[in-house]
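See structure below.
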Amino acid sequence: MSKATIELDFLGLEKKQTNNAPKPKFQKFLDRRRSFRDIQGAISKIDPEIIKSLLASTGNNSDSSAKSRSVPSTPREDQPQIPISPVHASLARSSTELVSGTVPMTIFYNGSVSVFQVSRNKAGEIMKVANEAASKKDESSMETDLSVILPTTLRPKLFGQNLEGDLPIARRKSLQRFLEKRKERLVSTSPYYPTSA
């Protein structure tokens, strides 16, 4: 039983020509731009893993003759025959990653992006080291924050009560009068200030 080759036009490049009348040059230019835009739109919707596998499979056929390149090749067993939707793409990627043994690891650091191919064990170790370093940094920042906060909270003094020695006597008395008047104003304008009966 022979296998029939079926070619599907996923990109929609082969449009049916209804009229065979010659087109003006400008119309040909517009059609060319439209078809290029259609190709870009279709390629942007395809899963990147499928494109990579297609490019890899065409790279393997580069030693064959030009005659065999014009005929569509039959898909191999390990390649998906139908494009996988993005929802199921993670399932397909995980199976290919298990075979290869390495996974891409993207690191964002100091404004730069780096991608490395590392094994799963190595990626886990890197993540563990990064988490430990981040937790140590958080603990050290908490210790410094507490050292700044605790001395001020251990001294529960109101503003204006510890003015001896900092200012000259005239300023000190003036500032104390100002703070007393301010305190009276705040108390008198509070919503729960008891009115005299």
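Backbone N, Cα and C define each Cβ position, glycine as well.
The domain 'Tify' annotation in Swiss-Prot covers 98-132 and rests on sequence analysis. Residues of the domain 'Tify' (98-132) grouped by DSSP class, helix first, strand second and coil last, total 16 helix, 16 strand, 3 coil.
For the mutagenesis of Thr106 to Ala, Swiss-Prot gives this note: No effect on dimerization and interactions with TIFY11B/JAZ6 and AFPH2/NINJA. The structure shown keeps the original residue. Listed in sequence order, Val113, Ser114, Val115 are the same-chain residues at least 6 apart in sequence whose CB falls under 8 Å from the CB of Thr106 (mutagenesis position).
Long-range C-beta contacts of Ile107 (mutagenesis position), restricted to its own chain and to partners at least six residues apart, with a cutoff below 8 Å, comprise Val113, Ser114, Val115, Phe116. Quoting Swiss-Prot on the mutagenesis of Ile107 to Ala: Loss of dimerization, loss of interaction with TIFY11B/JAZ6 and strongly decreased interaction with AFPH2/NINJA.
Cβ neighbours of Phe108 (mutagenesis position) (same chain, under 8 Å, six or more residues apart in sequence): none. Under its mutagenesis entries, Swiss-Prot includes Phe108 to Ala with the note: No effect on dimerization and interaction with TIFY11B/JAZ6.
Among the sequence features in Swiss-Prot, the mutagenesis site Tyr109 to Ala is noted as follows: No effect on dimerization and interaction with TIFY11B/JAZ6. Taking a C-beta cut-off of under 8 angstroms and a sequence separation of 6 or more, Tyr109 (mutagenesis position) has no same-chain neighbours.
Under the heading of mutagenesis, Swiss-Prot lists Gly111 to Ala and annotates it as follows: Loss of dimerization and loss of interaction with TIFY11B/JAZ6. The C-beta environment of Gly111 (mutagenesis position), restricted to residues of the same chain at least 6 apart in sequence and closer than 8 Å, is empty.
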